[in-house]
Amino acid sequence: MQRLQVVLGHLRGPADSGWMPQAAPCLSGAPQASAADVVVVHGRRTAICRAGRGGFKDTTPDELLSAVMTAVLKDVNLRPEQLGDICVGNVLQPGAGAIMARIAQFLSDIPETVPLSTVNRQCSSGLQAVASIAGGIRNGSYDIGMACGVESMSLADRGNPGNITSRLMEKEKARDCLIPMGITSENVAERFGISREKQDTFALASQQKAARAQSKGCFQAEIVPVTTTVHDDKGTKRSITVTQDEGIRPSTTMEGLAKLKPAFKKDGSTTAGNSSQVSDGAAAILLARRSKAEELGLPILGVLRSYAVVGVPPDIMGIGPAYAIPVALQKAGLTVSDVDIFEINEAFASQAAYCVEKLRLPPEKVNPLGGAVALGHPLGCTGARQVITLLNELKRRGKRAYGVVSMCIGTGMGAAAVFEYPGN
């Protein structure tokens, strides 16, 4: 019945402000550990760098991907040939980066006998890779797999939608798929009353939380140092080692944010300061069937309890998490109050703030280490990065707990996954 109510809510559409998504209560208590559980063994990511001007501006995505693939296997001392499959999320490379990702595999000394695929569900591609590998484990295709995400927004063509029929003009929703993301942010702000001040307040909080987390070293366990080469304007090359996220601005103030001009619309409220940053980065996550992880003596960082993806109107795609999270919680038998951390991608402060309000999430539970406004949003990488950040933060806290990863998706979707940290 609850699932039906959620689906009916989708059909009524977001304009129905009277609808409040609710997850079904947990009737049987916390899930019991099962040998068939899909568990997260380990995950690492690169630092996230500013596209076009940061430490990875001249680094190809296969190199970024290889760095995290190699680190994850080395950290847990797993032989590469023990992998049953690899899935890589990517948005901007041709063919979702299928050739690039296979090259990264070989750069990481993972043998050709290990298969690989790539997936593009836009901003949720990294999380979709996790879901794809989890599906293979659940259906018995293999016991261990690697889910990754990578994006070089420095080196990719971001403005080409590909070969599209002129008939799209005949269908409103088809046309809406080509609306610039910044305009969808403005649509959310206008239709749901998310003011410029509210967006800037959200953005400031993201920067402050990320700066505090970085100063405390909270990201160190996640980040793989990457030594690479950068070229200056004169063509001079130099070697650098990138060890920390570049987009965090500790000196951000409300006054500074208020001075920024609208980025997408003359009288708009979405600015460079309250939007996610264009970024480069990669992440890799090792998943396994619990029984296999225990057999090999591998650590268990978390358990994937549910995954959901839903559709929403393309012109307000940013509302996706507000519709995906209730479905994922319902699948896991949980409510909002059962969750300690919500990692919601901050594509834009407008849509993130809307989702927090719509779901009535306690602000202190949302992105406690900051989000994409401060850290950046390398499209294919983000979902995997969020999983790693979430589970490492739950590990720092120590107790058994649940966390949610969610994001909006261009062309009108939302994805969400529920993870359990088993406790120290």
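Here the Cβ of each residue, glycine as well, is placed from N, Cα and C on the backbone.
Sequence unchanged from the original; the noted substitutions are absent.
Taken from Swiss-Prot, the feature active site, acyl-thioester intermediate covers Cys123. Long-range Cβ proximity for Cys123 (active site, acyl-thioester intermediate), meaning a same-chain Cβ under 8 A and a gap of 6 or more residues, is found for Val91, Asn345, Ala347, His377, Leu379, Thr382, Gly383, Met407, Cys408, Ile409, Gly410.
In three-state terms derived from DSSP, His377 (active site, proton acceptor) belongs to neither a helical nor a strand segment and is classed as coil. What Swiss-Prot records for His377 (among others) is active site, proton acceptor, and it gives sequence analysis as the kind of evidence.
The annotation active site, proton acceptor is assigned in Swiss-Prot to Cys408 (among others) on the grounds of sequence analysis.
Gln5 to Asp, Lys or Leu appears in Swiss-Prot as a mutagenesis experiment; the accompanying note says: Does not affect localization to peroxisomes.
The mutagenesis experiment Val6 to Lys is recorded by Swiss-Prot, whose note states: Does not affect localization to peroxisomes.
For the mutagenesis result Val6 to Asp, the note given in Swiss-Prot is Abolished localization to peroxisomes.
According to Swiss-Prot, the mutagenesis experiment Val7 to Asp or Lys carries the annotation: Abolished localization to peroxisomes.
Swiss-Prot lists Leu8 to Asp or Lys among its mutagenesis entries, and the accompanying note reads: Does not affect localization to peroxisomes.
For the mutagenesis experiment His10 to Glu, the note given by Swiss-Prot reads: In S3E mutant; Abolished localization to peroxisomes.
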**Asked** Where's the emptiest Cβ shell within 10 Å among the active-site residues His377, Cys408?
**Response** His377
